[in-house]
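Engineer: When I checked Swiss-Prot for this same protein, it listed these features:
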VARIANT   Asp23 to Glu  No significant growth defects in adenosine-dependent proliferation assay when transporter expressed in purine auxotrophic yeast strain
VARIANT   Met99 to Ile  No significant growth defects in adenosine-dependent proliferation assay when transporter expressed in purine auxotrophic yeast strain; when associated with K-367
VARIANT   Gln178 to Lys  No significant growth defects in adenosine-dependent proliferation assay when transporter expressed in purine auxotrophic yeast strain
VARIANT   Leu188 to Met  No significant growth defects in adenosine-dependent proliferation assay when transporter expressed in purine auxotrophic yeast strain
VARIANT   Asn329 to Ser  Results in significant growth defects in adenosine-dependent proliferation assay when transporter expressed in purine auxotrophic yeast strain
VARIANT   Gln367 to Lys  No significant growth defects in adenosine-dependent proliferation assay when transporter expressed in purine auxotrophic yeast strain; when associated with I-99
Amino acid sequence: MSISKESSKTMIDIEKKGGEGKDGKGGSKMTKNEQFLLPFTFILIGLSSLNVWNTALGLNINFKYNTFQITGLVCSSIIALFVKVPKMLLPFALGGLAMLCAGFQIAHQCFTFEQFDTYCLIAFIVIGIMAGLAQTIAFSVGTTMEENMGGYMSAGIGISGVFIFIINLLLDQIVPDQKKFNVNEAKLLYLFLICELCLVLAIIFSVCNLELSSSKTSKEEEYSDKEQGLSYLELLKDSYKAILAMFLVNWLSLQLFPGVGHKKWQESHNISDYNVTLIVGMFQVFDFVSRYPPNLSHMKIFKWFTFSLNKLLLLNFLRLLFIPWFVINAACDLPIFTNIVQQCVCMAMLAFTNGWFNTVPFLVFVQELKKAKKKKDIETISTFLVVAMFVGLFMGIWTTYIYDFFPIVIKRYVVP
């Protein structure tokens, strides 16, 4: 998959230098405009494709809708794994998301509760599919460019959280607290309007700055497509560390957030809506902040933010210690565990490691490949990583229901 007009030499650089561009030794062949516009385009795609998810979190909308969205993401990843998704679908997927956002505004104003609930269930599945296809295409395109843009895509996903969080805080000060179907009417209207504007901008920038037309495929890419690549089994053996790391980080994050923290914390300790906004905001802000240092690892101060996949796997297993911490925050009534500052620190640490460990695999996997050197094979592995991310999210959000079988929520009895 080609990206820009000058990206036809991508795999020569990848094969021969294995990431020299990142250190600046190989020299960039992109123009000054491309050096700004391409990263911005991928950031915008990541931002807009995840805004709907973060809007649902910000509105504290029914948790089951989130599970249906993740199910849609997995469906899209399965499609991408067995079917070569045309690059031209990227702007159409983003356009579909924009239309679904408009549908939320109409449904909330005009439908009955049962109709709105049905629309949400269907729409969130389709949103998951559309967002998944957009992210799969963008990651596949970005990771095979002359300069790896996968990290910028990941950064855009992180920006979405803090972007929606800030808008949420501003709207809390401006709009009335009038609710319909237990959702703030004005906030839903404005948040989805902002989602639509971001998606329109993403469509414009992707069409103008990315080479999405298959008719303009370079000779080198045509030759690469005809050339026999490695089998799926060989590619899995070559990239299993990156795939496993991607699965683990997303599985744990979605198992604990938002199902245990903040949902079960709120049930146990009657946390106010404002404090819930702060806790959710901690995840969004620190997930955003942590996605940038790995992209700046060419600077000495940020050098330790990227490391080998072996170290990343070890850190992912250590990250399992968040499970008892989150459970205790729900199950224990001691002042330290009901303290909002401690809860925010807990959520911030989960979020920081989530964004950080999600970004590293896309930046380092190419250098650690032993057999896969062709562009076609690297595109396939990039798709594997996106599939691992979505399957991890899917397994995480559905296994969060396991905690319903344990008495971790403190029962509050009302005295008559």
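Along the chain as shown, residues are numbered 1 onward.
Even glycines carry a Cβ here, placed using N, Cα and C.
None of the noted substitutions appears here; every position holds its original residue.
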Engineer: Please report how many Å separate the Cα atom of Met99 (variant position) from that of Leu188 (variant position), as a whole number.
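Structural biologist: Spelling it out, the Cα of Met99 (variant position) and the Cα of Leu188 (variant position) are 15 Å apart.
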Engineer: Tell me, if you would, which residue among Gln178, Asn329 (variant positions) has the fewest other CB atoms within 10 Å in the structure shown?
Structural biologist: Gln178
Engineer: Could you round the CA separation between Gln178 (variant position) and Leu188 (variant position) to a whole angstrom and send it over?
Structural biologist: 11
Engineer: By Cβ count within 10 Å, point out the most packed of the variant positions listed: Met99, Leu188.
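Structural biologist: Of Met99, Leu188, the one with the most crowded Cβ is Leu188.
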Engineer: Let's check the environment of Gln367 (variant position): how many other CB atoms sit within 10 Å of its CB?
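Structural biologist: The answer is 16 other Cβ atoms.
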Engineer: Take the C-alpha atoms of Asn329 (variant position) and Gln367 (variant position) and report the distance between them in angstrom, rounded.
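Structural biologist: That separation, Cα to Cα, works out to 40 Å.
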Engineer: Measure from the CA atom of Gln367 (variant position) to the CA atom of Leu188 (variant position) and give the result in Å, rounded to a whole number.
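Structural biologist: The Cα atom of Leu188 (variant position) is 44 Å away from the Cα atom of Gln367 (variant position).
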